[in-house]
Amino acid sequence: MIYPDEAMLYAPVEWHDCSEGFEDIRYEKSTDGIAKITINRPQVRNAFRPLTVKEMIQALADARYDDNIGVIILTGAGDKAFCSGGDQKVRGDYGGYKDDSGVHHLNVLDFQRQIRTCPKPVVAMVAGYSIGGGHVLHMMCDLTIAADNAIFGQTGPKVGSFDGGWGASYMARIVGQKKAREIWFLCRQYDAKQALDMGLVNTVVPLADLEKETVRWCREMLQNSPMALRCLKAALNADCDGQAGLQELAGNATMLFYMTEEGQEGRNAFNQKRQPDFSKFKRNP
């Protein structure tokens, strides 16, 4: 795709709806080679459940194998949240999040791997809250364009959860060990400027310009060699390839932790809108 002048990069985008069969996401494609996956659960700040993740996996696979698509945007519906992580209301006692048939999943780990291995750039378009598992999802994307109202942070230790895979190791690679420990251990929230200063996002733009600027970045990439982008993504990923094995091990540890009374105390407190009481659990040497 060639854009003869700067103004063309900001031309209005024509989206075609490809959402048929999806319940939790919207899936769209532009006429100039961009796919957009939108988590469409604004009533819960775009928290994901197993169905949400299953549909995102299906949409990303479709975009990967569509040779008309060169770049993929991942975003959340509305301007209040990109994604607030796993929906604690469907988090079960047996190692994951329950689907409608009662089966427990941590399939968001599959989606993380899919983003990493997709040979096309994946761009997070973040407005509002990008928290917990949603924060990890934006980190997994190749680029992050943030609105000036974006809020970032981890909540795991507050809700009896953690991401010891890419959520910890890749974060440390991005922001450094000390800052990653602060983000995880204290569960504070950070505004868009703080995230930019840490290197968590690529740029911050006014909320009103978020999609326009994200599309511009996508169109700039569409002008470049797709094979070069593919090889560069693989090369940059190779620097952290050992983290893929860590993600598998840590995912299993998370599932086991969800089965414990300590893990369930965090979830229950969140759902009951109270402070968790972890004082009854031993701080073993």
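Cβ atoms are placed via backbone N, Cα and C, with glycine included.
Copied from Swiss-Prot, the annotated features are:
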- Arg45, 84-89, Tyr97, 129-133, Thr155, Ser161, Tyr258, Lys273: substrate binding site (BINDING)
- Gln154, Thr155, Gly156: hydrogencarbonate binding site (BINDING)
- Gln154 to Ala: Reduces the specific DHNA-CoA synthase activity by 15-fold, whereas its affinity for hydrogencarbonate is reduced by 36-fold (MUTAGEN)
- Gly156 to Asp: Loss of DHNA-CoA synthase activity (MUTAGEN)
- Arg267 to Ala: Strongly decreases affinity for substrate and DHNA-CoA synthase activity (MUTAGEN)
- Phe270 to Ala: Strongly decreases affinity for substrate and DHNA-CoA synthase activity (MUTAGEN)
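A map of Swiss-Prot features onto the structure.
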| residue | record | contacts (Cβ under 8 Å, 6+ apart) |
| --- | --- | --- |
| Arg45 | substrate binding site | Gly76, Lys80, Ala81, Cys83, Ser84, Gly128, Tyr129, Ile131 |
| Lys89 | substrate binding site | Val44, Asn271 |
| Ser130 | substrate binding site | Ala81, Phe82, Cys83, Ala124, Leu137, His138, Ala146, Ala150, Ile151, Phe152 |
| Gly133 | substrate binding site | Phe48, Cys83, Gly85, Gly86, Val108, Asp163, Gly167 |
| Gln154 | mutagenesis position | Ile131, Gly132, His135, Asp163, Gly167, Ile183, Trp184, Cys187 |
| Thr155 | hydrogencarbonate binding site | Gly85, Ile131, Gly132, Ser161, Cys187 |
| Gly156 | mutagenesis position | Gly132, Phe162, Asp163, Gly167, Trp184, Cys187 |
Note: among recorded positions Tyr258, Phe270, least Cβ-dense neighbourhood at 10 Å is Phe270
Simplified to three states, DSSP reports Phe270 (mutagenesis position) as helix
Per DSSP (three-state), Gly86 (substrate binding site) is strand
Around the recorded hydrogencarbonate site (Gln154, Thr155, Gly156), other residues with Cβ within 8 Å of the Cβ centre, ordered by sequence, are Gly85, Ile131, Gly132, His135, Gly153, Pro157, Lys158, Val159, Ser161, Phe162, Asp163, Trp184, Cys187
Least crowded of the recorded positions Gly86, Arg267, counting other Cβ atoms within 10 Å of each Cβ, is Arg267
By a three-class reduction of DSSP, Gln154 (mutagenesis position) is assigned coil
